[in-house]
Amino acid sequence: MCSFFLVLLLWQNMAVPPTYADLGKSARDVFTKGYGFGLIKLDLKTKSENGLEFTSSGSANTETTKVNGSLETKYRWTEYGLTFTEKWNTDNTLGTEITVEDQLARGLKLTFDSSFSPNTGKKNAKIKTGYKREHINLGCDVDFDIAGPSIRGALVLGYEGWLAGYQMNFETSKSRVTQSNFAVGYKTDEFQLHTNVNDGTEFGGSIYQKVNKKLETAVNLAWTAGNSNTRFGIAAKYQVDPDACFSAKVNNSSLIGLGYTQTLKPGIKLTLSALLDGKNVNAGGHKLGLGLEFQA
């Protein structure tokens, strides 16, 4: 009897692999989070007593002076595994999303996503399905377009830290596969390796290393078949203290990104960032960014 419960416990603790879109995510986060070049951004997140979540975001591009904004409300009906989401942005696009998870079957997630633009009359609807269990993560999305539905499928298998994934897109209007991607990787709590091939022409790879509790590093590499130009970058994130972190990255084009995030007080976070051209430091044209995030 004891051995039965031990086997059951080990089985339940087996890792569920990430979705195909999340493969290599840790390395991407080191390269992207904590930066906002050329933007002045304001984010506000609040949650009411009944569980209704409000998220609003606004940004201004310092070069084009264009202002963008969005508003999102989300309500979770935990008892029935339901999540209702309403979205709006300054392009006057309205969106509705309904998700049900772990109700029809354990690990199964169903989402109905629709959007409508009153200005153009454009409508869009998607049905997304996802299923995850030990060693496997499946996804299938159907995008209903005027030209004809398109089907995107993805599969990720995992075993003892090793990951292998495949993603494809089939357009019914063309009756052919228009995208075919493959990825292989290895993942532990402190180290991640990710490689991918997109459509047999684009190749990429990344390495993520958590050196210690304060320091995270990442390297990425990409190139295209028939093009000798290889894209290369390194990045690091250092947690100075519980309320502050510093980020830096550089690529083979000598573009240097710097970011600093400071928690001013609980629920208020300030982010400063700069993008410098290492080849023309004195020429100007560098980009600065400022972000404020409020959460209550």
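We number each residue from 1, going along the chain as drawn.
Even glycines carry a Cβ here, placed using N, Cα and C.
One mutagenesis experiment catalogued in Swiss-Prot, K25 to R, is accompanied by this note: Decreased localization of SQSTM1/p62 to damaged mitochondria; when associated with R-33; R-66 and 122-R-R-123. If you look up Swiss-Prot, you'll see K25, K33 marked as ATP binding site, on the strength of experimental evidence. Looking at Swiss-Prot, you'll find the mutagenesis K33 to R noted as follows: Decreased localization of SQSTM1/p62 to damaged mitochondria; when associated with R-25; R-66 and 122-R-R-123. Quoted from Swiss-Prot, the note attached to the mutagenesis of K66 to R states: Decreased localization of SQSTM1/p62 to damaged mitochondria; when associated with R-25; R-33 and 122-R-R-123. Residues annotated as NAD(+) binding site in Swiss-Prot: L255, I256, G257, S273, A274, L275, L276, D277. Listed in Swiss-Prot is the mutagenesis experiment K287 to R, annotated as follows: No effect on localization of SQSTM1/p62 to damaged mitochondria.
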*In the structure shown, which of the mutagenesis positions K33, K66 has the fewest other Cβ atoms within 10 Å?*
K66
*Does DSSP give K25 (mutagenesis position) helix, strand or coil?*
helix
*From the Cα of K287 (mutagenesis position) across to the Cα of D277 (NAD(+) binding site), what is the distance in angstrom?*
9
*Rounded to the nearest Å - Cα separation of L275 (NAD(+) binding site) and K33 (mutagenesis position)*: 14
_Please list, in sequence order, every residue of the chain apart from L255, I256, G257, S273, A274, L275, L276, D277 whose Cβ lies within 8 Å of the Cβ centroid of the NAD(+) site._
F37, L258, H286, K287
*Proximal but sequence-remote residues of the same chain as K25 (mutagenesis position) (Cβ under 8 Å, at least 6 apart)*: P18
*Compare the C-alpha of K33 (mutagenesis position) with the C-alpha of each of the recorded positions L255, A274, K287, and give the closest one.*
A274
*Determine, to the nearest whole angstrom, how far the Cα atom of L276 (NAD(+) binding site) is from the Cα atom of K66 (mutagenesis position).*
22
*asked:* Among all protein chains shown, how many Cβ atoms are found within 10 Å of the Cβ of S273 (NAD(+) binding site), not counting that one?
replied: 21
*Which Cβ among the binding-site residues (A274, L275, L276) has the fewest C-beta neighbours inside 10 Å?*
A274
_Nearest of the binding-site residues (L255, G257, A274) to K287 (mutagenesis position), judged by Cα-Cα distance_ = A274
_Can you give me the Cα-Cα distance between L255 (NAD(+) binding site) and K66 (mutagenesis position) in Å, rounded to a whole number?_
24
*Around I256 (NAD(+) binding site), how many other C-beta atoms are within 10 angstroms of its C-beta?*
16
